[in-house]
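Enquirer: Just dropping this structure here.
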Amino acid sequence: MSRSSATLIGFTAILLWSTLALATSSTGAVPPFLLTALTFTIGGAVGIAAGLARGVGLSVLRQPWPVWVHGIGGLFGYHFFYFSALKLAPPAEAGLVAYLWPLLIVLFSAFLPGERLRPAHVAGALMGLAGTVVLLGARAGGFGFAPEYVPGYLAAAACAVIWSVYSVASRRFARVPTEVVAGFCLATAALSALCHILFEPSVWPVGSEWLAVVALGIGPVGIAFYTWDIGMKRGDVRLLGVLSYAAPVLSTLLLVVAGFAAPSGALAIACALIVGGAAVATLLARR
C-alpha cells in the first residue's frame with residue numbers, strides 16, 4: 001500500500017468522525033458510557049467479522065502486553081477523560097482543550113523515524129486550531145476559563161495527549177495487524193460498561209434510537225478506528241493531523257443541513273482557516 005493511499009484511507013476516519021454529533025443526537029438520553037459500551041461492542045464485532053471474512057482468525061489477538069496497553073489506553077483512556085472533562089468543565093472550553101490533539105499529532109510526529117516536521121505543517125495545524133477556536137467560541141458565545149474548572153481542563157488536556165500519543169505511537173506498532181483494533185474496541189466496551197454500572201443511571205435506547213446506535217458502531221466508532229490505524233501506520237501522520245481539524249467544521253455543516261444548526265459567519269471563517277491550513281500543510285511542505 002502506498003503512503004498516499006494510506007493517508008486517504010486515514011482521512012475517511014475524519015469524515016466518519018464528523019458524523020458523530022448528528023448520529024449521537026439521534027440516540028436520545030442514553031448516557032455516554034453506556035453508549036460507548038454499545039457502540040464499541042458493535043465496532044469490535046465489525047472488525048472480527050471482517051477479519052474472519054478475509055481468513056484472519058482470532059489468533060491475531062495474541063499480542064504482547066505493550067500492544068494492549070497502547071490500544072486500550074488510547075481508545076478507553078481518551079473517552080474516559082473526555083467524558084470526565086465534560087462533567088467537570090463547561091463543554092465549550094473542555095472541547096477546545098481536548099481538540100489540541102491534532103496539533104499535538106503534528107508536533108509529536110517529529111519524534112518518528114524518517115519523519116521531518118516542517119514549519120508549514122505547524123502553521124497549517126495552528127490555522128486549523130484557530131478555525132476550531134472560532135467555531136466553538138461562536139457556539140458558546142465566547143470562552144471563560146474559570147479556576148474552579150481546572151480539573152475539567154486537565155481531564156480535557158489528558159484526553160488530547162492520550163489520543164495524540166496513541167495515534168503517533170501506532171507507527172511504532174506498524175507490524176501489528178489492524179485487525180487487532182477489534183480487540184481494543186471490545187476491551188474498551190467492557191471497561192465502559194463497568195464505568196456505566198458504577199457512575200451512570202441506565203437509560204437504554206428505544207425504537208429508532210437503536211438504529212443510530214448501530215450506525216455509530218459501524219461507522220464513526222467502528223470502521224473509523226480501523227482506517228485511522230492504517231493511516232497512522234502507513235500514511236502521512238503530519239498531514240492527517242492537520243486534516244483532523246476538518247472534523248468539527250464538517251460536523252457543523254452536517255448539523256446545518258439536517259436543520260439542527262444555523263449557518264453563520266463563524267462557520268465560514270472556520271472553513272476558510274481549516275481549508276487554508278490544509279493547503280499550507282499540503283502544498284508548502286512539499287517545497
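Every residue, even glycine, has its Cβ placed from backbone N, Cα and C.
Swiss-Prot lists these features:
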{"type": "DOMAIN", "residues": "7-136", "note": "domain 'EamA 1'"}
{"type": "MUTAGEN", "residues": "Tyr78 to Ala", "note": "Shows moderate effects on the transport activities of both threonine and methionine"}
{"type": "MUTAGEN", "residues": "Tyr82 to Ala", "note": "Enhances methionine transport and slightly reduces threonine transport"}
{"type": "MUTAGEN", "residues": "Trp101 to Ala", "note": "Exhibits decreased transport activity for threonine, but not for methionine"}
{"type": "DOMAIN", "residues": "151-281", "note": "domain 'EamA 2'"}
{"type": "MUTAGEN", "residues": "Trp163 to Ala", "note": "Exhibits decreased transport activity for threonine, but not for methionine"}
Enquirer: Could you state the CA-to-CA distance between Tyr82 (mutagenesis position) and Trp101 (mutagenesis position) to the nearest Å?
Expert: 12
Enquirer: Where Tyr78 (mutagenesis position) and Trp163 (mutagenesis position) are concerned, what is their Cα separation in Å, rounded?
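Expert: Cα-Cα distance, Tyr78 (mutagenesis position) to Trp163 (mutagenesis position): 6 Å.
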Enquirer: Counting every protein chain present, what is the number of Cβ atoms, excluding its own, within 10 Å of the Cβ of Tyr78 (mutagenesis position)?
Expert: 23
Enquirer: For Trp163 (mutagenesis position) and Trp101 (mutagenesis position), what Cα-Cα distance in Å is obtained after rounding to a whole number?
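Expert: Checking the Cα atoms of Trp163 (mutagenesis position) and Trp101 (mutagenesis position) gives a distance of 7 Å.
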Enquirer: Identify, in sequence order, the residues in the chain of Trp101 (mutagenesis position) that are 6 or more apart from it along the sequence and have a CB within less than 8 Å of its CB; answer 'none' if there are none.
Expert: Cys159, Ala160, Val161, Trp163, Ser164, Ser167, Ser244
Enquirer: For Trp101 (mutagenesis position), just give me the three-state DSSP call.
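Expert: Going by the DSSP assignment, Trp101 (mutagenesis position) falls within a helical segment, counted as helix.
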Enquirer: Quick check on the mutagenesis positions Tyr82, Trp163: which one has the highest count of other Cβ atoms within 10 Å of its Cβ?
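Expert: That would be Trp163, with the most Cβ atoms nearby.
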Enquirer: What is the average pLDDT across the domain 'EamA 1' (7-136)?
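Expert: A mean pLDDT of 90 is what the predicted model shows over the domain 'EamA 1' (7-136).
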Enquirer: Within the domain 'EamA 2' (151-281), how many residues are helix, strand or coil going by DSSP?
Expert: 107 helix, 0 strand, 24 coil
Enquirer: Counting each residue once, how many in the domain 'EamA 1' (7-136) are helix, strand and coil under DSSP?
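Expert: Each residue of the domain 'EamA 1' (7-136) counted once, the result is 103 helix, 0 strand, 27 coil.
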